[in-house]
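Encoded as structure tokens, the structure appears first; notes follow it.
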Amino acid sequence: MAERTYRINIAAELAGVRVELIRAWERRYGVLTPRRTPAGYRAYTDRDVAVLKQLKRLTDEGVAISEAAKLLPQLMEGLEAEVAGRGASQDARPHAETWRESMLAATQAYDQPRVSDVLDEVLAALPPLKAFDEVLAPLLCDVGERWESGTLTVAQEHLVSQMVRARLVSLLHAAPLGRHRHGVLACFPEEEHEMGLLGAALRLRHLGVRVTLLGQRVPAEDLGRAVLALRPDFVGLSTVASRSAEDFEDTLTRLRQALPRGLPVWVGGAAARSHQAVCERLAVHVFQGEEDWDRLAGT
């Protein structure tokens, strides 16, 4: 399996270190020598991120970066031992539920560093799709339910969701690009919830589908222009926020009319499942489960 890599902005967010500081540390003290992508971007590995975290910890404790850089050989030895130990103790790793409970407790306490640490542990222990299916997606559902019930605040919900989003984006950067079929993915025009869309993009990438991800709040007219230019094999839409049948039908009709006739259109999310009859009437497929992934991938 290819080693996961991150662009510098993602590595900075994962490590809690400013991009400018990473560049300065590299230039002045040679703390890292990241590989370069064919496009010339720095590509940081999980080990690089771990080194940055250790350097941040030392400097936060008052150690000068010049002195911390001298400790890199010992830091690297410790990281190698940690990786080896992790491989030898995979059977003893926490269950997905334990990870989720740890992150929920950290969210309740506004402990974002703890959320970050557990997320890193999850992604180091599990393959990307397994991590999403067993930990990240259920975690987001739990967080959403607790926000709706009033046991989590908006600030707490944002605290964890932005961390999960950063990890999903990093997994997408590292995922295979896909070669045969091409899908364009977008949220409904007023839809701000994009985690499900990111998860769909990740799975389709791993199924060999080339994905163009347009993200949140995509106007129907703009989606139509993009699709005309890209000529994909299908369009995937996501809609989570609750809406009336009339509003849902009006929005989906505008989206359908903006797209070429005959182009397969799929829609997923809680709102879509609530209005399946509308989708059927407009000849739009409602995503239901595992078999539909194979249909989208053409397998």
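Here the Cβ of each residue, glycine as well, is placed from N, Cα and C on the backbone.
Positions annotated as domain 'HTH merR-type' by Swiss-Prot, on the basis of sequence analysis: 5-74. Annotation comment: Swiss-Prot describes 180-299 as domain 'B12-binding', evidence class sequence analysis. Here Swiss-Prot notes a mutagenesis experiment, ARG42 to Ala, with the remark: Lack of activity, even in the presence of cobalamin. Retains the ability to interact with CarS. Where Swiss-Prot documents HIS193 to Ala as a mutagenesis experiment, the accompanying text is: Lack of activity. Decreases oligomerization.
A simple way to gauge crowding: the CB of ARG42 (mutagenesis position) has 21 other CB atoms within 10 angstroms, across all the protein chains here.
Restricting the average to the domain 'HTH merR-type' (5-74) gives a pLDDT of 83. Residue counts of the domain 'B12-binding' (180-299) by helix, strand and coil are 56 helix, 23 strand, 41 coil (DSSP-based). Cα of ARG42 (mutagenesis position) to Cα of HIS193 (mutagenesis position): a distance of 30 Å. Sequence-distant neighbours of HIS193 (mutagenesis position) (same chain, 6+ apart, CB under 8 A from its CB) are CYS187, GLN216, SER238, VAL240, ALA241, GLY269.
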